[in-house]
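Each remark here refers to the structure printed beneath this line.
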Amino acid sequence: MGCASSLPDRNSGTLSGLSNSENAVPADAKNLRVKLVLLGDSGVGKSCIVLRFVRGQFDATSKVTVGASFLSQTIALQDSTTVKFEIWDTAGQERYSALAPLYYRGAGVAVIVYDITSPESFKKAQYWVKELQKHGSPDIVMALVGNKADLHEKREVPTEDGMELAEKNGMFFIETSAKTADNINQLFEEIGKRLPRPAPSS
């Protein structure tokens, strides 16, 4: 289950609302705006990660995302750079897979999420890595996230497997828990640090 029911209807994404703008659009070198898309199997907690990051909330009883949801959040990094994330949370159900390229086209960041208790979701994460390598922007920042780290007693995907997949594909890896908020802010802070910076104007 996702956290989609906690998101207002006005934030639901539609195809007409998609933008193919630049991957990261700076107002200046210290103010960045970037389109971020979350990909992964249904039920891995993509919406819960977004809701925890944007609103500091967690809803274990919510419904799955249908289509896609849109939210935005701005953070300040230690170097005084501000990053505005325009976050597209895509549906994980198989019938929506064909729509995913419409959401990650033009994205500067892709966050691929799997559930550490679900080997099947890890296989799907590998699929999304390949899809992004084929069709994503060449300079896209990619993160691999093993979610539900609080369920360590039910773990079926070793941490080492996630680390290996990320290392092989030039991604960074982190394990999170949307339920406890563990590593959620750290995930987005690390993404912000890895975004390309515009050259200073002369």
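Using N, Cα and C of the backbone, Cβ positions are placed for all residues, glycine too.
What you see is the original sequence, not a version with the noted changes.
For GLY2 to Ala, Swiss-Prot lists a mutagenesis experiment annotated as follows: Loss of myristoylation. Loss of targeting to membrane. The annotation that Swiss-Prot gives for the mutagenesis experiment CYS3 to Ser reads: Loss of palmitoylation. Among the features that Swiss-Prot reports, GTP binding site is placed at 40-47, 89-93, 147-150, 177-178, with the record citing similarity to another entry. Here Swiss-Prot describes SER47 to Asn as a published mutagenesis experiment; the accompanying note says: Dominant negative (GDP-bound form); no effect on vacuolar trafficking. No effect on the interaction with VPS9A. In Swiss-Prot, a mutagenesis experiment is listed as GLN93 to Leu, annotated with the note Constitutively active (GTP-bound form); no effect on targeting to plasma membrane. Loss of interaction with VPS9A. Swiss-Prot lists ASN147 to Ile among its mutagenesis entries, and the accompanying note reads: Blocks nucleotide binding; loss of targeting to endosomal membrane. No effect on the interaction with VPS9A.
If you count neighbouring Cβ atoms within 10 Å for each of the binding-site residues ALA149, ALA178, the highest count belongs to ALA178. Of the recorded residues, GLY43 (GTP binding site) and ASN147 (mutagenesis position) place their C-alpha atoms 10 Å from one another. The Cα of ASN147 (mutagenesis position) lies closest to that of LYS46, out of the recorded positions GLY40, LYS46, SER47, THR90. A 10 Å cutoff on Cβ-Cβ distances gives ASN147 (mutagenesis position) a total of 28 other Cβ atoms nearby, all chains included. Comparing local CB density within 10 A for the recorded positions SER47, THR90, the maximum falls on SER47.
The two recorded residues, THR90 (GTP binding site) and SER47 (mutagenesis position), have Cα atoms 9 Å apart.
Taken residue by residue with DSSP, GLY43 (GTP binding site) is part of neither helix nor strand, so it is coil. Between the binding-site residues GLY40, GLY43, the minimum number of other C-beta atoms within 10 Å of a residue's C-beta occurs at GLY43. Here the Cα atom of ALA149 (GTP binding site) is found 16 Å from that of SER47 (mutagenesis position).
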